[in-house]
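Quick notes on the structure that follows.
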Amino acid sequence: MYMLNNMLNDVPTPWGMFFQDSATPNMEGMMELHNNVMFYLCMMLGFVSYMLYNMLTTYNHSVLPYKYLYHGQFIEIVWTTFPAMILLIIAFPSFILLYICDEVIAPAMTIKAMGLQWYWKYEYSDFIDDKGETIEFESYMIPEDLLEEGQLRQLDVDSPIVCPVDTHMRFIVTAADVIHDFAMPSLGIKIDAVPGRLNQTSALIQREGVYYGQCSELCGVMHSSMPIKIEAVSLGEFLAWIDEQ
């Protein structure tokens, strides 16, 4: 009897050509939409390729076989209605997913992320420390010469975000200087951090793990030095971490 263990891909990989493994319902919906759209695109590509091949071979062996045919009403209707139907089939699930991802459903906690050149600042506005102030901290990328065994180059930080699983969370994202972007591929999050503006998104992490993201908006010479690290833990471990702050 063989035991098969899943190896989850929650970090960027060299020459990666596909999505990271999903950890939220939103990301699962995005991957399903991508697969459905690719199915229709492959069908259209195959059909158009067949038609082009058929036309080339037909006209190659015949000398103007349809020289008196100026138009075909039926085929004109087909090539107009068929693409329109395909676009509608693609559009409806896309719009539904778009509105679902934009909806913030009764968040149990809020995390504020502020982008600065070139680090992140986080605030847990629902929790206070011993001084009666909200819990906040800055997160910097660990330099390559200080990395420990098992840490990832240009992805690990000194102070990661810690959050509980199976909890509706709201991320409020802004910036203090230039435009940044808070992106977490495994969570299906990518939202601009704009100075003077508060953007929000939500996440429901369904499994424990460590997730990595990066600033996805060119923000200066040290743009690549703004990684994001989220540690998703159980509720008990999260409350213990809060008590230590």
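If you go along the chain as it appears here, the first residue is 1 and each next one adds 1.
Placement of Cβ uses the backbone N, Cα and C atoms for every residue, glycine included.
Modelled residues match the original; the substitutions are not represented.
Here Swiss-Prot flags H180, C215, C219, M226 as Cu cation A1 binding site. Reduced to three states, the DSSP call for C219 (Cu cation A1 binding site) is coil. If you take the C-beta of C219 (Cu cation A1 binding site) and look for same-chain residues 6 or more apart in sequence within under 8 angstroms, you find G115, Q117, W118, V178, I179, H180, M226.
Sequence annotations record features per position, and here Swiss-Prot assigns Cu cation A2 binding site to C215, E217, C219, H223. Taking all protein chains in view, 19 other C-beta atoms sit within 10 angstroms of the C-beta of E217 (Cu cation A2 binding site).
According to Swiss-Prot, the Mg(2+) binding site annotation covers E217.
The annotation that Swiss-Prot gives for the naturally occurring variant I90 to M reads: In strain: CBS 5512. Long-range Cβ contacts of I90 (variant position) within its own chain (separation 6+, distance under 8 Å): N36, V37, Y40.
A sphere of 10 angstroms centred on the C-beta of I142 (variant position) encloses 18 other C-beta atoms. In Swiss-Prot, a published natural variant is listed as I142 to M, annotated In strain: CBS 5512.
Sequence-distant neighbours of M169 (variant position) (same chain, 6+ residues apart, CB-CB distance under 8 A): P107, A108, M109, T110, I111, C163, S202, A203, L204, I205. M169 to I appears in Swiss-Prot as a natural variant; the accompanying note says: In strain: CBS 5512.
Within 8 A of the CB centroid of the Cu cation A1 site residues H180, C215, C219, M226, the other residues of that chain are G115, Q117, W118, W120, D181, A193, Q214, S216, E217, G220, H223.
Ranking the binding-site residues H180, H223 by how many other Cβ atoms lie within 10 angstroms of each Cβ puts H223 at the bottom.
In this view, C215 (Cu cation A1 binding site) is surrounded by 26 other Cβ atoms within 10 Å of its Cβ, with every protein chain counted.
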